[in-house]
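I have placed the structure first, in the form of C-alpha coordinates, so that the comments after it can refer back to it.
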Amino acid sequence: MKFREPLLGGSAAMPGASLQRACRLLVAVCALHLGVTLVYYLAGRDLRRLPQLVGVHPPLQGSSHGAAAIGQPSGELRLRGVAPPPPLQNSSKPRSRAPSNLDAYSHPGPGPGPGSNLTSAPVPSTTTRSLTACPEESPLLVGPMLIEFNIPVDLKLVEQQNPKVKLGGRYTPMDCISPHKVAIIIPFRNRQEHLKYWLYYLHPILQRQQLDYGIYVINQAGESMFNRAKLLNVGFKEALKDYDYNCFVFSDVDLIPMNDHNTYRCFSQPRHISVAMDKFGFSLPYVQYFGGVSALSKQQFLSINGFPNNYWGWGGEDDDIYNRLAFRGMSVSRPNAVIGKCRMIRHSRDKKNEPNPQRFDRIAHTKETMLSDGLNSLTYMVLEVQRYPLYTKITVDIGTPS
(Lines of atoms letter the chains of each structure in order from A and count residues from 1; the text may use other names and numbers.)
(Lines give C-alpha, C1' and ligand atoms only; values in the text may rest on other atoms or scores of the structure.)
Protein backbone atom coordinates (compact mmCIF):
# COMPACT_ATOMS: atom_id res chain seq x y z
CA MET A 1 0.00 0.00 0.00
CA LYS A 2 1.44 3.40 -1.07
CA PHE A 3 1.30 6.65 0.94
CA ARG A 4 -0.08 9.67 -0.91
CA GLU A 5 2.35 12.37 -1.97
CA PRO A 6 2.31 15.76 -0.12
CA LEU A 7 -0.09 18.31 -1.55
CA LEU A 8 2.65 20.98 -1.84
CA GLY A 9 6.00 20.52 -3.43
CA GLY A 10 9.31 21.10 -1.68
CA SER A 11 9.52 19.94 1.91
CA ALA A 12 8.12 16.57 2.76
CA ALA A 13 7.51 17.57 6.40
CA MET A 14 4.21 16.78 8.02
CA PRO A 15 1.58 19.59 8.21
CA GLY A 16 1.95 19.71 12.04
CA ALA A 17 5.46 21.14 11.75
CA SER A 18 4.18 24.28 9.98
CA LEU A 19 1.56 24.79 12.68
CA GLN A 20 4.22 24.47 15.36
CA ARG A 21 6.37 27.16 13.71
CA ALA A 22 3.35 29.50 13.48
CA CYS A 23 2.61 29.06 17.17
CA ARG A 24 6.21 29.88 18.09
CA LEU A 25 6.05 33.05 16.00
CA LEU A 26 2.79 34.09 17.69
CA VAL A 27 4.30 33.56 21.17
CA ALA A 28 7.29 35.70 20.19
CA VAL A 29 5.04 38.54 18.99
CA CYS A 30 3.02 38.41 22.23
CA ALA A 31 6.19 38.52 24.30
CA LEU A 32 7.39 41.56 22.36
CA HIS A 33 4.03 43.28 22.86
CA LEU A 34 4.12 42.55 26.60
CA GLY A 35 7.64 43.94 26.82
CA VAL A 36 6.69 47.19 25.11
CA THR A 37 3.65 47.54 27.39
CA LEU A 38 5.86 47.04 30.45
CA VAL A 39 8.26 49.72 29.20
CA TYR A 40 5.39 52.20 28.81
CA TYR A 41 4.15 51.37 32.30
CA LEU A 42 7.58 51.94 33.86
CA ALA A 43 8.16 55.11 31.88
CA GLY A 44 4.79 56.63 32.90
CA ARG A 45 4.09 59.98 31.23
CA ASP A 46 7.75 60.85 30.84
CA LEU A 47 8.05 59.69 27.21
CA ARG A 48 11.49 61.29 26.87
CA ARG A 49 13.01 58.28 28.64
CA LEU A 50 11.38 55.75 26.32
CA PRO A 51 14.23 55.54 23.78
CA GLN A 52 16.77 54.96 26.56
CA LEU A 53 14.63 52.26 28.13
CA VAL A 54 14.32 50.34 24.88
CA GLY A 55 17.96 50.89 23.94
CA VAL A 56 17.41 53.38 21.09
CA HIS A 57 19.76 56.39 20.95
CA PRO A 58 18.16 59.68 19.79
CA PRO A 59 19.66 61.58 16.87
CA LEU A 60 21.76 64.66 17.55
CA GLN A 61 20.05 68.03 17.99
CA GLY A 62 21.47 69.33 14.75
CA SER A 63 20.40 66.36 12.69
CA SER A 64 17.92 66.90 9.91
CA HIS A 65 16.65 63.35 10.23
CA GLY A 66 14.16 61.67 12.51
CA ALA A 67 12.05 63.61 14.94
CA ALA A 68 13.80 66.93 14.34
CA ALA A 69 12.84 66.82 10.69
CA ILE A 70 9.15 66.98 11.53
CA GLY A 71 9.51 69.67 14.15
CA GLN A 72 9.54 67.53 17.29
CA PRO A 73 12.25 67.77 19.96
CA SER A 74 14.93 65.18 19.45
CA GLY A 75 14.69 61.92 21.29
CA GLU A 76 10.94 62.44 21.98
CA LEU A 77 8.13 60.20 20.90
CA ARG A 78 4.78 62.02 20.85
CA LEU A 79 1.36 60.47 20.56
CA ARG A 80 -1.24 62.23 18.49
CA GLY A 81 -3.34 64.62 20.52
CA VAL A 82 -1.04 64.48 23.57
CA ALA A 83 0.83 67.61 24.60
CA PRO A 84 4.55 67.21 25.28
CA PRO A 85 5.70 66.95 28.89
CA PRO A 86 7.68 69.89 30.30
CA PRO A 87 11.43 69.67 29.75
CA LEU A 88 13.61 68.19 32.46
CA GLN A 89 15.54 70.82 34.37
CA ASN A 90 18.55 70.56 36.62
CA SER A 91 16.75 71.99 39.59
CA SER A 92 15.92 70.88 43.09
CA LYS A 93 12.40 72.33 42.80
CA PRO A 94 9.62 69.77 42.34
CA ARG A 95 7.87 69.72 38.99
CA SER A 96 4.33 71.02 38.92
CA ARG A 97 1.85 68.27 38.24
CA ALA A 98 -0.36 68.28 35.18
CA PRO A 99 -3.99 69.17 35.91
CA SER A 100 -6.25 66.21 36.50
CA ASN A 101 -9.80 65.69 35.30
CA LEU A 102 -11.02 66.80 38.73
CA ASP A 103 -9.22 70.11 38.24
CA ALA A 104 -10.95 70.56 34.91
CA TYR A 105 -14.40 70.38 36.56
CA SER A 106 -13.34 72.53 39.50
CA HIS A 107 -12.05 75.24 37.19
CA PRO A 108 -13.96 74.92 33.92
CA GLY A 109 -12.51 76.55 30.87
CA PRO A 110 -13.04 76.67 27.12
CA GLY A 111 -11.22 73.43 26.48
CA PRO A 112 -8.07 71.41 27.20
CA GLY A 113 -5.13 73.55 28.27
CA PRO A 114 -1.36 72.96 28.28
CA GLY A 115 -0.38 69.77 29.96
CA SER A 116 -3.83 68.26 29.65
CA ASN A 117 -4.18 64.77 28.31
CA LEU A 118 -7.68 65.49 26.98
CA THR A 119 -8.18 65.51 23.23
CA SER A 120 -11.57 67.25 23.50
CA ALA A 121 -13.55 69.36 25.96
CA PRO A 122 -14.82 67.50 29.05
CA VAL A 123 -18.32 66.08 28.85
CA PRO A 124 -20.80 68.26 30.81
CA SER A 125 -22.35 66.81 33.93
CA THR A 126 -25.51 64.81 33.28
CA THR A 127 -27.08 65.96 36.55
CA THR A 128 -28.29 69.21 34.97
CA ARG A 129 -30.87 68.93 32.21
CA SER A 130 -31.66 71.61 29.70
CA LEU A 131 -35.41 72.11 29.99
CA THR A 132 -37.67 74.13 27.72
CA ALA A 133 -40.34 76.55 28.88
CA CYS A 134 -43.71 75.11 29.83
CA PRO A 135 -46.41 75.66 27.18
CA GLU A 136 -48.82 78.58 27.51
CA GLU A 137 -51.64 76.12 28.18
CA SER A 138 -50.78 72.97 30.06
CA PRO A 139 -51.55 69.69 28.25
CA LEU A 140 -52.34 68.09 31.62
CA LEU A 141 -55.62 69.91 32.26
CA VAL A 142 -58.80 67.84 32.57
CA GLY A 143 -61.50 70.54 32.56
CA PRO A 144 -64.63 70.40 34.79
CA MET A 145 -64.27 68.58 38.11
CA LEU A 146 -66.65 67.26 40.74
CA ILE A 147 -66.07 69.09 44.03
CA GLU A 148 -67.59 67.55 47.17
CA PHE A 149 -67.19 68.46 50.84
CA ASN A 150 -68.93 65.44 52.41
CA ILE A 151 -65.85 63.20 52.54
CA PRO A 152 -63.26 63.22 55.35
CA VAL A 153 -59.78 64.41 54.37
CA ASP A 154 -56.60 62.95 55.86
CA LEU A 155 -53.60 65.23 55.27
CA LYS A 156 -51.22 62.27 55.55
CA LEU A 157 -52.99 60.68 52.61
CA VAL A 158 -52.96 63.99 50.71
CA GLU A 159 -49.22 64.16 51.30
CA GLN A 160 -48.76 60.65 49.88
CA GLN A 161 -50.88 61.53 46.85
CA ASN A 162 -48.62 64.52 46.10
CA PRO A 163 -45.07 63.16 46.46
CA LYS A 164 -43.51 65.87 44.29
CA VAL A 165 -44.63 68.66 46.62
CA LYS A 166 -41.66 69.67 48.76
CA LEU A 167 -41.56 70.79 52.37
CA GLY A 168 -43.45 74.02 52.92
CA GLY A 169 -45.85 73.37 50.04
CA ARG A 170 -43.35 74.13 47.25
CA TYR A 171 -43.63 72.59 43.81
CA THR A 172 -41.68 73.04 40.57
CA PRO A 173 -42.47 71.18 37.32
CA MET A 174 -39.91 68.47 36.54
CA ASP A 175 -40.21 68.39 32.74
CA CYS A 176 -40.33 72.10 31.85
CA ILE A 177 -39.53 75.56 33.22
CA SER A 178 -42.60 77.47 34.33
CA PRO A 179 -42.56 81.25 33.79
CA HIS A 180 -45.23 81.55 36.50
CA LYS A 181 -43.60 81.74 39.94
CA VAL A 182 -46.74 81.90 42.05
CA ALA A 183 -47.09 82.49 45.78
CA ILE A 184 -50.59 81.57 46.96
CA ILE A 185 -51.52 83.57 50.05
CA ILE A 186 -54.35 82.36 52.32
CA PRO A 187 -55.57 84.60 55.19
CA PHE A 188 -56.37 82.28 58.07
CA ARG A 189 -57.71 81.81 61.58
CA ASN A 190 -59.41 78.73 63.04
CA ARG A 191 -60.27 77.12 59.69
CA GLN A 192 -58.30 73.87 59.83
CA GLU A 193 -61.05 71.69 58.33
CA HIS A 194 -61.51 74.09 55.43
CA LEU A 195 -57.75 74.12 54.85
CA LYS A 196 -57.75 70.32 54.52
CA TYR A 197 -60.23 70.48 51.66
CA TRP A 198 -58.32 73.32 50.02
CA LEU A 199 -55.05 71.37 50.09
CA TYR A 200 -56.76 68.17 48.94
CA TYR A 201 -58.22 69.78 45.82
CA LEU A 202 -55.76 72.56 44.95
CA HIS A 203 -52.41 70.77 45.01
CA PRO A 204 -53.30 68.42 42.11
CA ILE A 205 -54.89 71.31 40.19
CA LEU A 206 -51.86 73.58 40.57
CA GLN A 207 -49.50 70.80 39.49
CA ARG A 208 -51.55 70.10 36.37
CA GLN A 209 -51.38 73.82 35.59
CA GLN A 210 -47.56 73.47 35.59
CA LEU A 211 -46.99 76.31 38.02
CA ASP A 212 -43.86 76.94 40.05
CA TYR A 213 -45.72 77.62 43.27
CA GLY A 214 -45.66 77.83 47.06
CA ILE A 215 -48.53 77.80 49.59
CA TYR A 216 -48.49 80.35 52.44
CA VAL A 217 -51.11 80.25 55.18
CA ILE A 218 -50.97 83.55 57.11
CA ASN A 219 -52.42 82.88 60.53
CA GLN A 220 -53.66 85.83 62.61
CA ALA A 221 -52.73 85.39 66.26
CA GLY A 222 -54.86 86.60 69.14
CA GLU A 223 -58.57 87.31 69.43
CA SER A 224 -58.81 90.80 67.93
CA MET A 225 -60.96 91.63 64.91
CA PHE A 226 -59.96 89.73 61.76
CA ASN A 227 -58.15 91.74 59.07
CA ARG A 228 -58.05 89.88 55.76
CA ALA A 229 -56.31 92.55 53.65
CA LYS A 230 -53.54 93.16 56.16
CA LEU A 231 -52.81 89.44 56.34
CA LEU A 232 -52.51 89.40 52.55
CA ASN A 233 -49.97 92.23 52.72
CA VAL A 234 -48.00 90.21 55.28
CA GLY A 235 -48.10 87.16 53.00
CA PHE A 236 -46.74 89.19 50.08
CA LYS A 237 -43.73 90.39 52.07
CA GLU A 238 -43.00 87.08 53.78
CA ALA A 239 -43.26 84.96 50.62
CA LEU A 240 -40.66 87.15 48.89
CA LYS A 241 -38.21 86.21 51.63
CA ASP A 242 -38.43 82.61 50.42
CA TYR A 243 -38.30 82.93 46.64
CA ASP A 244 -38.36 85.37 43.75
CA TYR A 245 -42.09 85.07 43.09
CA ASN A 246 -43.47 87.15 40.22
CA CYS A 247 -47.16 86.43 40.80
CA PHE A 248 -49.39 86.42 43.88
CA VAL A 249 -52.74 84.66 44.18
CA PHE A 250 -54.83 85.78 47.16
CA SER A 251 -57.36 83.10 48.06
CA ASP A 252 -59.97 82.58 50.75
CA VAL A 253 -59.57 79.17 52.36
CA ASP A 254 -63.17 78.10 51.63
CA LEU A 255 -63.18 78.50 47.82
CA ILE A 256 -62.39 75.67 45.38
CA PRO A 257 -62.35 76.06 41.56
CA MET A 258 -64.51 73.60 39.61
CA ASN A 259 -62.47 73.70 36.39
CA ASP A 260 -58.67 73.46 36.20
CA HIS A 261 -58.63 75.67 33.09
CA ASN A 262 -59.22 78.48 35.58
CA THR A 263 -55.49 78.99 36.08
CA TYR A 264 -54.06 80.37 39.31
CA ARG A 265 -51.55 82.67 37.66
CA CYS A 266 -51.09 86.28 36.58
CA PHE A 267 -52.01 88.01 33.34
CA SER A 268 -51.28 91.38 31.76
CA GLN A 269 -54.11 92.83 33.86
CA PRO A 270 -55.16 91.96 37.43
CA ARG A 271 -57.11 88.71 37.43
CA HIS A 272 -60.34 87.91 39.26
CA ILE A 273 -60.49 84.11 39.48
CA SER A 274 -63.63 83.31 41.50
CA VAL A 275 -66.13 84.93 39.13
CA ALA A 276 -69.01 82.42 39.39
CA MET A 277 -69.46 81.19 42.95
CA ASP A 278 -72.27 78.83 43.92
CA LYS A 279 -73.00 81.23 46.78
CA PHE A 280 -74.15 83.79 44.18
CA GLY A 281 -75.88 81.31 41.87
CA PHE A 282 -72.73 80.87 39.72
CA SER A 283 -72.82 84.50 38.60
CA LEU A 284 -70.93 87.71 39.34
CA PRO A 285 -72.77 89.66 42.09
CA TYR A 286 -71.68 93.06 40.67
CA VAL A 287 -69.16 94.35 38.16
CA GLN A 288 -66.75 95.80 40.72
CA TYR A 289 -66.63 92.61 42.77
CA PHE A 290 -63.01 91.49 43.32
CA GLY A 291 -63.37 89.18 46.33
CA GLY A 292 -62.74 85.49 46.89
CA VAL A 293 -59.73 84.61 44.75
CA SER A 294 -57.67 87.10 42.76
CA ALA A 295 -54.20 87.32 41.21
CA LEU A 296 -51.81 90.25 40.80
CA SER A 297 -48.29 90.32 39.48
CA LYS A 298 -45.58 91.67 41.73
CA GLN A 299 -45.44 94.92 39.76
CA GLN A 300 -49.22 95.34 39.77
CA PHE A 301 -49.32 94.83 43.54
CA LEU A 302 -46.53 97.33 44.17
CA SER A 303 -48.11 99.94 41.90
CA ILE A 304 -51.21 100.15 44.14
CA ASN A 305 -49.19 100.14 47.39
CA GLY A 306 -50.58 96.71 48.22
CA PHE A 307 -53.89 96.33 50.02
CA PRO A 308 -55.39 98.58 52.72
CA ASN A 309 -54.52 97.80 56.35
CA ASN A 310 -57.47 99.55 58.02
CA TYR A 311 -60.36 97.20 57.15
CA TRP A 312 -61.01 95.35 60.42
CA GLY A 313 -63.89 92.89 60.28
CA TRP A 314 -65.83 91.58 57.30
CA GLY A 315 -66.27 93.39 53.99
CA GLY A 316 -65.09 96.39 52.06
CA GLU A 317 -61.42 95.58 51.45
CA ASP A 318 -62.01 93.89 48.06
CA ASP A 319 -63.94 96.94 46.79
CA ASP A 320 -61.11 99.18 48.00
CA ILE A 321 -58.67 97.01 46.06
CA TYR A 322 -60.80 97.30 42.93
CA ASN A 323 -60.76 101.10 43.30
CA ARG A 324 -56.97 101.11 43.66
CA LEU A 325 -56.60 99.20 40.41
CA ALA A 326 -58.96 101.57 38.60
CA PHE A 327 -57.10 104.65 39.90
CA ARG A 328 -53.88 103.19 38.49
CA GLY A 329 -55.46 102.72 35.06
CA MET A 330 -55.74 98.94 35.24
CA SER A 331 -58.74 96.83 34.32
CA VAL A 332 -59.80 93.49 35.76
CA SER A 333 -59.62 90.37 33.57
CA ARG A 334 -61.81 87.35 34.23
CA PRO A 335 -62.41 83.86 32.84
CA ASN A 336 -65.85 83.19 31.45
CA ALA A 337 -68.64 82.08 33.78
CA VAL A 338 -68.27 78.41 32.81
CA ILE A 339 -64.54 78.13 33.48
CA GLY A 340 -64.77 80.49 36.45
CA LYS A 341 -67.16 78.36 38.51
CA CYS A 342 -66.21 77.89 42.17
CA ARG A 343 -67.68 76.09 45.16
CA MET A 344 -67.65 77.56 48.65
CA ILE A 345 -67.61 75.52 51.85
CA ARG A 346 -70.72 76.55 53.75
CA HIS A 347 -70.10 77.86 57.25
CA SER A 348 -71.42 80.33 59.78
CA ARG A 349 -69.74 83.69 60.18
CA ASP A 350 -66.61 83.60 62.31
CA LYS A 351 -66.42 85.33 65.64
CA LYS A 352 -64.49 88.60 65.53
CA ASN A 353 -65.25 88.91 61.82
CA GLU A 354 -68.51 90.81 61.98
CA PRO A 355 -69.38 93.27 59.20
CA ASN A 356 -67.26 96.41 59.32
CA PRO A 357 -69.57 99.42 59.87
CA GLN A 358 -66.92 101.82 58.51
CA ARG A 359 -66.40 100.01 55.23
CA PHE A 360 -68.59 102.21 53.03
CA ASP A 361 -66.95 105.41 54.25
CA ARG A 362 -63.48 103.99 53.69
CA ILE A 363 -64.34 102.77 50.18
CA ALA A 364 -65.45 106.29 49.27
CA HIS A 365 -61.99 107.68 50.16
CA THR A 366 -59.73 105.10 48.52
CA LYS A 367 -58.09 107.67 46.24
CA GLU A 368 -57.02 109.80 49.22
CA THR A 369 -55.83 106.91 51.41
CA MET A 370 -54.14 104.49 48.99
CA LEU A 371 -50.83 106.37 48.97
CA SER A 372 -50.48 106.25 52.76
CA ASP A 373 -52.35 103.05 53.68
CA GLY A 374 -50.77 99.87 52.35
CA LEU A 375 -47.35 98.26 52.08
CA ASN A 376 -45.61 101.47 53.15
CA SER A 377 -47.57 101.58 56.43
CA LEU A 378 -47.61 97.85 57.19
CA THR A 379 -46.55 96.83 60.70
CA TYR A 380 -46.60 93.30 62.11
CA MET A 381 -44.54 90.78 64.07
CA VAL A 382 -43.84 87.22 62.97
CA LEU A 383 -44.40 84.89 65.91
CA GLU A 384 -43.76 81.52 64.27
CA VAL A 385 -42.95 79.99 60.88
CA GLN A 386 -43.90 76.32 60.48
CA ARG A 387 -42.95 74.33 57.36
CA TYR A 388 -45.45 71.53 56.88
CA PRO A 389 -45.24 69.01 54.01
CA LEU A 390 -48.11 70.69 52.12
CA TYR A 391 -47.88 74.35 53.15
CA THR A 392 -46.02 77.00 55.13
CA LYS A 393 -47.87 78.47 58.10
CA ILE A 394 -46.78 81.91 59.30
CA THR A 395 -48.36 83.08 62.56
CA VAL A 396 -48.28 86.86 62.98
CA ASP A 397 -49.36 89.58 65.36
CA ILE A 398 -50.93 92.36 63.27
CA GLY A 399 -52.11 94.48 66.17
CA THR A 400 -55.60 95.76 66.92
CA PRO A 401 -57.92 98.37 65.39
CA SER A 402 -56.85 101.94 66.19
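Going from the start of the chain as shown, residues are counted 1 onward.
Quick reminder: no glycine exception, Cβ is built from N, Cα and C everywhere.
Annotated features, as they stand in Swiss-Prot:
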BINDING   Pro187, Phe188, Arg189, Asn190, Arg191, Phe226, Asn227, Arg228, Val253, Asp254, Trp314, His347, Ser348, Arg349  UDP-alpha-D-galactose binding site
BINDING   Asp254, His347  Mn(2+) binding site
BINDING   Gly316, Glu317, Asp318, Asp319, Arg359  N-acetyl-D-glucosamine binding site
MUTAGEN   Trp314 to Ala  Reduces galactosyltransferase activity, lactose synthase activity and substrate binding by 99%
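Here the features listed in Swiss-Prot are placed on the structure.
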residue : record                              : Cβ contacts under 8 Å, 6 or more apart
Pro187  : UDP-alpha-D-galactose binding site  : Ile218, Gln220, Phe226, Arg228, Leu231, Leu232, Gly235, Phe250, Asp252, Val253
Arg191  : UDP-alpha-D-galactose binding site  : Val253, Asp254
Glu317  : N-acetyl-D-glucosamine binding site : Arg228, Ala229, Phe307, Pro308, Tyr311, Arg359
Asp318  : N-acetyl-D-glucosamine binding site : Tyr289, Phe290, Gly291, Gly292, Ser294
Asp319  : N-acetyl-D-glucosamine binding site : Gln288, Tyr289, Phe290, Arg359, Ile363
His347  : Mn(2+) binding site                 : His194, Asp254
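The record assigns Gly316, Glu317, Asp318, Asp319, Arg359 to the N-acetyl-D-glucosamine site; their largest pairwise CA distance measures 10 Å. DSSP assigns Trp314 (mutagenesis position) to a strand in the three-state reduction.
For the recorded positions Arg189, Asn227, Trp314, Gly316, Arg359, the greatest number of Cβ atoms within 10 Å around a candidate Cβ is found at Asn227. The two recorded residues Asn227 (UDP-alpha-D-galactose binding site) and Trp314 (mutagenesis position) have their Cα atoms spaced 8 Å from each other. All protein chains considered, the CB of Asp254 (Mn(2+) binding site) has 21 other CB atoms within 10 Å. Counting only the Cα atoms, the space from Gly316 (N-acetyl-D-glucosamine binding site) to Arg189 (UDP-alpha-D-galactose binding site) is about 19 angstrom. Val253 (UDP-alpha-D-galactose binding site) is surrounded by 20 other CB atoms, counting those within 10 A of its CB over all protein chains shown. Each of Ala229, Gly291, Tyr311, Gly315, Asp320, Ile321, Asn356, Arg362, Ile363 belongs to the same chain as Gly316, Glu317, Asp318, Asp319, Arg359, is absent from that list, and has a C-beta within 8 angstroms of the C-beta centroid marking the N-acetyl-D-glucosamine site. DSSP assigns Pro187 (UDP-alpha-D-galactose binding site) to a strand.
Arg189 (UDP-alpha-D-galactose binding site) sits 13 Å from Trp314 (mutagenesis position), counting Cα to Cα.
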